[in-house]
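Over in Swiss-Prot, the protein carries these features:
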ACT_SITE  Lys157  active site, proton acceptor
BINDING   Gly56, Trp58, Asp76, Asp92, Asp117  S-adenosyl-L-methionine binding site
MUTAGEN   Lys31 to Ala  Abolishes RNA 2'-O-methyltransferase activity; when associated with A-117 and A-157
MUTAGEN   Asp117 to Ala  Abolishes RNA 2'-O-methyltransferase activity; when associated with A-31 and A-157
MUTAGEN   Lys157 to Ala  Abolishes RNA 2'-O-methyltransferase activity; when associated with A-31 and A-117
Amino acid sequence: MGKKGKVGKSRRDKFYHLAKETGYRSRSAFKLIQLNRRFQFLQKARALLDLCAAPGGWLQVAAKFMPVSSLIVGVDLVPIKPLPNVVTLQQDITTERCRQALRKELKTWKVDVVLNDGAPNVGASWVHDAYSQAHLTLMALRLACDFLARGGSFITKVFRSRDYQPLLWIFQQLFRRVQATKPQASRHESAEIFVVCQGFLAPDKVDSKFFDPKFAFKEVEVQAKTVTELVTKKKPKAEGYAEGDLTLYHRTSVTDFLRAANPVDFLSKASEIMVDDEELAQHPATTEDIRVCCQDIRVLGRKELRSLLNWRTKLRRYVAKKLKEQAKALDISLSSGEEDEGDEEDSTAGTTKQPSKEEEEEEEEEQLNQTLAEMKAQEVAELKRKKKKLLREQRKQRERVELKMDLPGVSIADEGETGMFSLSTIRGHQLLEEVTQGDMSAADTFLSDLPRDDIYVSDVEDDGDDTSLDSDLDPEELAGVRGHQGLRDQKRMRLTEVQDDKEEEEEENPLLVPLEEKAVLQEEQANLWFSKGSFAGIEDDADEALEISQAQLLFENRRKGRQQQQKQQLPQTPPSCLKTEIMSPLYQDEAPKGTEASSGTEAATGLEGEEKDGISDSDSSTSSEEEESWEPLRGKKRSRGPKSDDDGFEIVPIEDPAKHRILDPEGLALGAVIASSKKAKRDLIDNSFNRYTFNEDEGELPEWFVQEEKQHRIRQLPVGKKEVEHYRKRWREINARPIKKVAEAKARKKRRMLKRLEQTRKKAEAVVNTVDISEREKVAQLRSLYKKAGLGKEKRHVTYVVAKKGVGRKVRRPAGVRGHFKVVDSRMKKDQRAQQRKEQKKKHKRK
C-alpha cells in the first residue's frame with residue numbers, strides 16, 4: 001500500500017515563507033503585489049473596497065501602496081483582525097444588509113478600486129464548486145457596479161470552467177479593457193485566474209439580467225446547420241485576362257524596366273527583359289547572371305528577383321549621372337558665344353532637359369523613399385532598444401524578488417552610529433551653512449521615534465565584553481583570560497575619564513542640547529552600569545557582612561576541633577617523635593594547603609610550646625639518635641604506610657583528608673556494582689589479589705616496561721560493555737554542556753545582537769517612511785544598515801589543516817574536509833599571537 005505524502009507541507013512554497021518573514025497575513029498578498037506591478041491601479045486610488053478580505057493580506061498591501069489619507073474598507077463573513085487606517089465589516093456580500101452597511105460607511109463616496117479574492121467552501125464536485133465561485137464573482141460585480149466610480153477598476157478571481165466565458169462577456173459590456181492573467185504567486189496546479197477590468201463605463205442603467213445567474217450562465221443551444229446552408233448560393237465573378245491582352249508571354253525592354261514606377265509589379269507581369277541598349281549592356285553591373293535571369297523571369301526565385309531590382313537601381317544611378325554631365329556640357333557650350341551652334345544645341349538641350357528633369361524628380365523621389373526607409377529603420381531600432389531595456393528591467397526585478405530585495409517589510413541594519421538624519425554629524429557652522437534644504441518635519445519625526453531611555457555607558461565596556469566573549473568561547477585561552485582579570489578593573493577605572501572626554505566632545509557641537517541635567521544623566525548611567533548581569537549576584541552590604549562573620553565563626557570552630565583531636569593523640573606519641581614530626585620537611589611538604597594546613601600547623605606549634613619545658617637536656621642524645629633513624633624516611637612518600645624504627649616506636653603520620661576523585665566510566669560502572677550487591681563487592685575485592693598486580697613504585701621500573709605491562713597484563717573488569725557505555729554516554733552529555741562562563745558569554749552575545757537588531761529595525765523604519773528619497777536610495781541605505789550592524793551574510797566557515805613537514809606549498813584537499821580550508825603551521829600561529837600582543841600593547845599605550 002502506497003504511503004500518502006503530506007499535503008500541507010508541500011504547499012509551503014517560497015511565497016508562504018516570504019509572507020511569514022515580511023509580516024503579511026497570507027501568501028495571496030504577493031498576487032496583488034504582482035498584479036499592481038503590472039497594471040498600476042493602487043497608486044492612483046483614493047478609495048478601495050475589498051470583498052472577501054479575510055484574513056487581511058490584500059488590505060495590508062492596499063494600505064502600503066495607496067496614498068496615506070485613502071479610505072480602505074474590507075468585508076468578509078468572518079471577523080478580520082484590525083489593521084491601522086482600515087475599516088473592516090463582518091457581512092455577507094450576497095445580502096442587502098451588506099449593501100446598506102457599505103452605503104453607511106462610504107456615505108457619498110465612490111471607490112476607485114474593487115477587489116474580490118473570494119472563493120466558496122470547496123469539497124463537493126468540481127462542477128458545483130466552479131459554479132459557486134462564478135456565482136460569488138457575479139455578486140461581487142453587482143456590488144462593484146453600485147459603488148465603483150467612472151473609470152474605476154475591478155479585480156476578481158475566477159475559476160477556469162464553462163461559466164468563465166459568460167463572465168468575461170459581461171465584464172466586456174461594463175468595462176473598456178478586460179484582461180485575464182495569472183500572477184507568478186498563484187500556484188500552477190490551481191485553476192484560478194485573475195481578471196483585471198479597467199475603465200468602468202458607469203452606465204445610467206444596468207440590466208438586472210446581467211446579475212441573474214440563471215440568465216448569465218444559461219446554456220445556449222446552437223442549432224446545427226444543414227448541408228444546404230453550408231453551400232454558398234452566390235456564384236463567384238469570373239476573372240479572365242486583361243482586355244486586349246491575347247498572349248501570356250510579355251516581352252519588354254530594359255528602358256521600360258528603368259522607367260517603371262513600381263518595379264515589383266512590372267516584374268510580376270513581364271516574361272522577358274530585352275537588353276537592347278548597347279551602352280547598358282556593356283555596363284559592369286550587367287553580368288552574365290543578369291542576362292540569364294532576364295531571359296525568363298517567371299521561373300526566378302526571391303534571390304534572383306532581388307538581384308534584378310538591385311541591377312535596376314545601379315543602372316538608374318548611372319543614367320542620372322550621365323544626364324547631369326550632359327547638362328553641364330550644354331551650359332558650357334551656351335556660354336561660349338557660338339550662336340549658331342547654340343541654337344542647334346538649344347534645340348538638342350530642349351530635348352535633353354526634359355529627361356534630365358524627370359531624372360531629377362525620380363532621384364528626389366528615391367532620396368525621399370530612402371529617407372523614409374531610414375526613419376522606419378531608426379524607429380524599429382528604437383523600439384527594439386526600449387524592448388531590451390524593459391526586458392532587462394523585468395529580469396532585474398525578478399532577481400530582486402528572488403533575492404528578497406524588493407519586498408515590503410524587509411529591513412537591513414544601521415548606516416551610522418547616530419542614524420541617518422542625526423544632527424550629530426554636523427560639526428561647526430561651516431557644515432551648518434551647507435545644509436540649505438531639507439525636510440525638517442521628516443527629521444523631527446525620525447528623532448521622535450528614537451529611543452530616549454537607551455543610555456550607553458561607554459564603548460570601552462563593549463570592547464571588553466567582546467574580548468571576554470572571544471576568550472570564553474576559545475577554551476585554549478581561558479587560562480590567559482583568568483590571569484589578566486586586572487585589565488577589566490583598569491578599564492572600569494578609566495570609565496569616568498572616557499565619559500568626561502565624550503561630554504567635552506558633545507559640548508563642542510553647538511547644535512545638540514541635552515534633554516536632562518548632568519547630575520540626573522550621571523545617576524541614570526550609574527544605575528544602568530550596576531544593573532548588568534555581572535552585578536546580579538552581589539547582595540547588599542548587610543548580607544555580605546553577615547556572610548563574612550559566619551565564615552569566620554566556622555573557621556574558628558574547625559581550628560578548635562583539630563586542636564582537641566591533636567591533644568587526644570598526644571599521649572600515644574613521644575615528645576621527640578612529635579618534635580621530629582613537626583620539624584620534618586616530609587610532613588611540611590605533604591601538609592594540606594589552605595585553611596586546614598594553616599590550622600594544623602598552628603596546632604602543632606602550640607603543642608610544641610607547651611611541652612618544651614618538660615624536655616631536659618639529658619635527652620639530647622636520644623633525640624639525635626631518633627633524627628638519625630628518621631633520615632632514611634625523608635623524601636619518601638607517605639603512601640607506603642607506617643614505619644617502625646630501631647627502638648620499636650611506631651610513627652603514625654597525620655592523615656590527609658580524603659581527596660575528591662573523579663571516576664571514569666569504568667570506575668562508575670564498578671561503583672554501581674559495589675553499591676548494588678554485597679556479594680559482588682566481596683567477589684570484586686577477592687579478585688583484586690591476582691598475578692597481574694604489583695606494588696612497585698613508578699620510579700623503580702623502566703618506563704617501557706610499565707607501558708608494556710599496561711598493554712598486555714590487564715585483567716578484564718567484571719562489568720559489561722553496556723554498563724560502561726551507559727556511563728560513557730552520561731559523561732559525553734555532561735561534557736557537551738557548556739561551562740558557566742561560556743553560557744554567560746553566549747547569553748551576552750545574544751542580548752547584544754537582539755539590542756542591535758531592535759535599533760536597526762527602528763532606523764530602517766525611519767528610512768522606509770522617508771518621502772524625500774527614491775526607492776533605489778532607500779534600498780542602498782537599508783543595505784548599508786544591514787552591513788554595519790553585522791546582520792548580513794554569515795561568515796564563511798574555514799577548516800584549518802595543520803601542514804606537515806616536507807609537503808611543500810601545494811596541499812591537496814584532505815579526506816573528509818568540505819568547503820573552504822586553510823593550511824596552517826605552528827610558526828604561523830605564533831606569529832599571529834605575537835601580532836595580537838603588539839596590537840594590545842598599542843591600544844593600552846593610546847589609552
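One is the number of the first residue shown, and numbering goes on along the chain from there.
Cβ atoms are placed via backbone N, Cα and C, with glycine included.
For all the noted positions, this structure keeps the original residue and models no substitution.
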Reduced to three states, what secondary structure does DSSP give Asp117 (mutagenesis position)?
coil
Distance [Cα-Cα, Å, rounded] between Lys157 (mutagenesis position) and Gly56 (S-adenosyl-L-methionine binding site):
16
Quick check for the class: what is the C-alpha distance, in angstrom and rounded, between Asp92 (S-adenosyl-L-methionine binding site) and Asp117 (mutagenesis position)?
14
Asp117 (mutagenesis position) to Trp58 (S-adenosyl-L-methionine binding site): how many Å between their Cα atoms?
9
Below 8 Å Cβ to Cβ and six or more residues apart, same chain only. Which residues does that give for Asp76 (S-adenosyl-L-methionine binding site)?
Leu51, Cys52, Ala53, Ala54, Thr88, Leu89, Gln90, Gln91
Here the recorded positions are Asp92, Asp117; which one has the lowest number of other Cβ atoms no more than 10 Å from its Cβ?
Asp92
What's the number of neighbouring CB atoms sitting within 10 A of the CB on Gly56 (S-adenosyl-L-methionine binding site)?
23
Of all the Cα pairs drawn from Gly56, Trp58, Asp76, Asp92, Asp117, the residues the record ties to S-adenosyl-L-methionine, which distance is largest, in Å?
18
Can you name the residues of this chain that are 6 or more positions from Trp58 (S-adenosyl-L-methionine binding site) yet have a C-beta less than 8 Å from its C-beta?
Ser28, Ala29, Leu32, Asp50, Gly74, Leu115, Asp117
Pairwise Cα distance for Lys31 (mutagenesis position)/Gly56 (S-adenosyl-L-methionine binding site) [Å, integer]:
13
Please state whether DSSP places Trp58 (S-adenosyl-L-methionine binding site) in a helix, a strand or coil.
helix
DSSP three-state assignment (helix, strand or coil) for Lys157 (mutagenesis position):
strand
At a 10 Å cut-off from the C-beta of Lys31 (mutagenesis position), count the other C-beta atoms across all protein chains.
24
